[in-house]
Amino acid sequence: MAEPQPPSGGLTDEAALSCCSDADPSTKDFLLQQTMLRVKDPKKSLDFYTRVLGMTLIQKCDFPIMKFSLYFLAYEDKNDIPKEKDEKIAWALSRKATLELTHNWGTEDDETQSYHNGNSDPRGFGHIGIAVPDVYSACKRFEELGVKFVKKPDDGKMKGLAFIQDPDGYWIEILNPNKMATLM
């Protein structure tokens, strides 16, 4: 007999839990440290993520032989960033949920260069999410800054959350964690 499915056709809560294992004790100090997005123009991306979303550049790494740079951003106080190079790198790579922007040198000057955001065929990567105290206030500010919206807070069936796009077209969900229970 087939297992009952929720209305969505996805896994039931029980089925989802049955697919999961308890964490091995050896993984107790693991953490999700970063997600990486390739960017065409680091100047535009750094401006967007710092000025528009309020993130802090916590580490920059250049790889001249391979012709690329990494920019790590997080919601951290810039005064907490260590000054000494090795300590700064270790500190940056021990933060939770950082955003790594990878820039392959020269893409900013190539008019044919673009990256797939995963939200059109073939679908894949979807979005990152930013928690904010007030979605409507944040979106009002984004509108004033000329940010491109995929979905405004009152559009569609899921009210109270929004999706914006960064300079490369990646989607960013804007949500209030305390309000999400009414949507899920």
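Glycine too: its Cβ is placed from the backbone N, Cα and C atoms.
Neighbour list (GLU173 (mutagenesis position), Cβ cut-off 8 Å, at least 6 residues apart, same chain): HIS127, ILE128, GLY129, ILE130, LEU161, ALA162, PHE163. Annotation source Swiss-Prot lists active site, proton donor/acceptor at GLU173.
The feature substrate binding site is assigned by Swiss-Prot to GLN34, ARG38, ASN104, ARG123, HIS127, LYS157, MET158. Note: LYS157 (substrate binding site) has no non-local neighbours, i.e. no same-chain residues 6+ apart with C-beta under 8 A of its own C-beta. Reduced to three states, the DSSP call for LYS157 (substrate binding site) is coil.
The Zn(2+) binding site annotation in Swiss-Prot covers GLN34, GLU100, HIS127, GLU173. For GLN34 (substrate binding site), the same-chain residues 6+ apart in sequence whose C-beta sits under 8 angstroms from its C-beta are PHE72, LEU93, ALA97, THR98, LEU99, GLU100.
Marked as domain 'VOC' by Swiss-Prot on the basis of sequence analysis: 31-177. This prediction places the mean pLDDT of the domain 'VOC' (31-177) at 97.
Cβ neighbour count for CYS19 (mutagenesis position) (all protein chains, 10 Å cutoff from its Cβ): 7. Here the residue is the original one, but Swiss-Prot notes a mutagenesis experiment at this spot, CYS19 to Ala: No effect on NO-mediated modification. Impaired NO-mediated modification; when associated with A-20. Loss of NO-mediated modification; when associated with A-139.
For the mutagenesis result SER45 to Ala, the note given in Swiss-Prot is No effect on phosphorylation. Residue density at SER45 (mutagenesis position): 23 other Cβ atoms are found within 10 A of its Cβ, drawing on all protein chains shown.
Annotation for CYS61 (mutagenesis position): spatial neighbours SER69, LEU70, PHE72, ILE89, criterion Cβ-Cβ under 8 Å with sequence separation of six or more. In the three-state DSSP assignment, the secondary structure recorded for CYS61 (mutagenesis position) is strand. Experimental mutagenesis is annotated in Swiss-Prot for CYS61 to Ala, with the remark: No effect on NO-mediated modification.
Among the sequence features in Swiss-Prot, the mutagenesis site SER69 to Ala is noted as follows: No effect on phosphorylation. The local packing around SER69 (mutagenesis position), expressed as other Cβ atoms within 10 Å of its Cβ over all shown chains, amounts to 17.
Where Swiss-Prot documents SER94 to Ala as a mutagenesis experiment, the accompanying text is: No effect on phosphorylation. The Cβ of SER94 (mutagenesis position) has GLN33 as same-chain neighbours under 8 Å, each 6 or more residues away in sequence.
Swiss-Prot documents GLU173 to Gln as a published mutagenesis change and attaches the note Abolishes enzyme activity.
It is 23 Å from the Cα atom of ARG123 (substrate binding site) to that of SER45 (mutagenesis position). A gap of 10 Å separates the Cα atoms of SER45 (mutagenesis position) and ARG38 (substrate binding site). Largest Cα-to-Cα span within the substrate-binding set GLN34, ARG38, ASN104, ARG123, HIS127, LYS157, MET158: 38 Å.
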